[in-house]
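Participant: Pasting in a structure now, in structure tokens, and then I'll have a few things to ask.
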Amino acid sequence: MTDEFLWIEGIPFPTVYYSQEIIREVRDRFVVRDEDTIIVTYPKSGTHWLNEIVCLILTKGDPTWVQSTIANERTPWIEFENNYRILNSKEGPRLMASLLPIQLFPKSFFSSKAKVIYLIRNPRDVLVSGYHYFNALKQGKEQVPWKIYFENFLQGKSYFGSWFEHACGWISLRKRENILVLSYEQLKKDTRNTIKKICEFLGENLESGELELVLKNISFQIMKERMISQSCLSNIEKHEFIMRKGITGDWKNHFTVAQAEAFDKAFQEKAADFPQELFSWE
């Protein structure tokens, strides 16, 4: 798996869509504006779901935008090679997304009033989702066995590096007024009130009917159908594993007892200082 990594500042990235030159340029030269909003996650943490929610909030629940425009055009990834230059020349408030850890994030953000929403998810479920997703991307190439993927994840040798370091970096900024940290599990458990919290953070107000439209259009099944219908717009043929289950606790169907114990030990060692209120998972 190591040969498939593009190593940037000690972080392993996929070799597709990313380049050392662009990542460093994003960090050092990309100008984040005060009116920008950026959705940040570690991969497979509910990224697509949160993107859809924010887009629907901005359109007052009207699904036209999310139905007619693919996600990467609505919320472009800052670090993608093709997106960086497009975003640089885009005028007005920008809605963007990123998977970058804080040490590679645009430096200009930290002196701006731009808003970041960071979504954290049970790393056990992140591991399982990533295992299925990244293996599916291989399409005919040799798959990474579950045991090896598990070990790589704990060692920070999976795409985008250590989950623990990524989460720790962003969580450490949670007291800043322009950063909102949410958990996938809480969003799943209490979607309505979590959306209200997002609205308050963004300065958006939804009438009751508009909120109901947002809730209707972010159900897992509707989002999956929407992605399938958009496959012709973007040549997406992998919607079935981009959105696999959308559930919590799936790790219990994959971890052995020994793996669960090993993960618990690693979590206690590496995440001891994390705020416990974020860990609403089983």
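Heads up, the Cβ atoms here are built off N, Cα and C, so glycines get one too.
Unsubstituted: the structure retains its original residues.
I grabbed these lines from Swiss-Prot:
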| type | residues | note |
| --- | --- | --- |
| MUTAGEN | Lys44 to Ala | Loss of sulfotransferase activity (at pH 7.5) |
| BINDING | 44-48, Arg121, Ser129, Tyr184, 218-223, 244-246 | 3'-phosphoadenylyl sulfate binding site |
| MUTAGEN | His48 to Thr | Impairs sulfotransferase activity |
| MUTAGEN | His48 to Asn | Decreases sulfotransferase activity (at pH 6.27). Does not affect sulfotransferase activity (at pH 7.5) |
| ACT_SITE | His48 | active site, proton acceptor |
| MUTAGEN | Asn72 to Trp | Increases sulfotransferase activity (at pH 7.5) |
| MUTAGEN | Leu99 to His | Decreases sulfotransferase activity (at pH 6.27) |
| MUTAGEN | Leu99 to Thr or Val | Decreases sulfotransferase activity (at pH 7.5) |
| MUTAGEN | Cys232 to Ser | Decreases sulfotransferase activity (at pH 7.5) |
| MUTAGEN | Ile236 to Ser | Increases sulfotransferase activity |
| MUTAGEN | Glu237 to Ala | Markedly decreases enzyme stability, both apo and ligand-bound forms. Markedly decreases sulfotransferase activity (at pH 7.5) |
| MUTAGEN | His239 to Gly | Has little effect on sulfotransferase activity (at pH 7.5) |
Participant: Please report the Cα separation of Leu99 (mutagenesis position) and Thr47 (3'-phosphoadenylyl sulfate binding site) in Å, rounded to an integer.
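Facilitator: Distance (Cα to Cα, whole Å): 9 Å.
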Participant: If you count other Cβ atoms within 10 Å of each one's Cβ, which of the binding-site residues Thr47, Ser219 has the most?
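Facilitator: In terms of Cβ crowding, the pick is Thr47.
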Participant: Quick one: pull the CA-CA distance for Lys44 (mutagenesis position) versus Ser219 (3'-phosphoadenylyl sulfate binding site), whole Å only.
Facilitator: 17
Participant: Give me the Cα-Cα distance between Ser129 (3'-phosphoadenylyl sulfate binding site) and Asn72 (mutagenesis position), rounded to a whole Å.
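Facilitator: Ser129 (3'-phosphoadenylyl sulfate binding site) to Asn72 (mutagenesis position), Cα-Cα distance: 20 Å.
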Participant: Of all the mutagenesis positions here, Lys44, His48, which one's CB has the most other CB atoms within 10 A?
Facilitator: Lys44
Participant: Would you say which of the recorded positions Asn72, Ser129 has the most Cβ atoms within 10 Å of its own Cβ?
Facilitator: Ser129
Participant: Rank the recorded positions Leu99, Ile222 by the number of other Cβ atoms within 10 Å of each Cβ, and give the residue at the low end.
Facilitator: Ile222
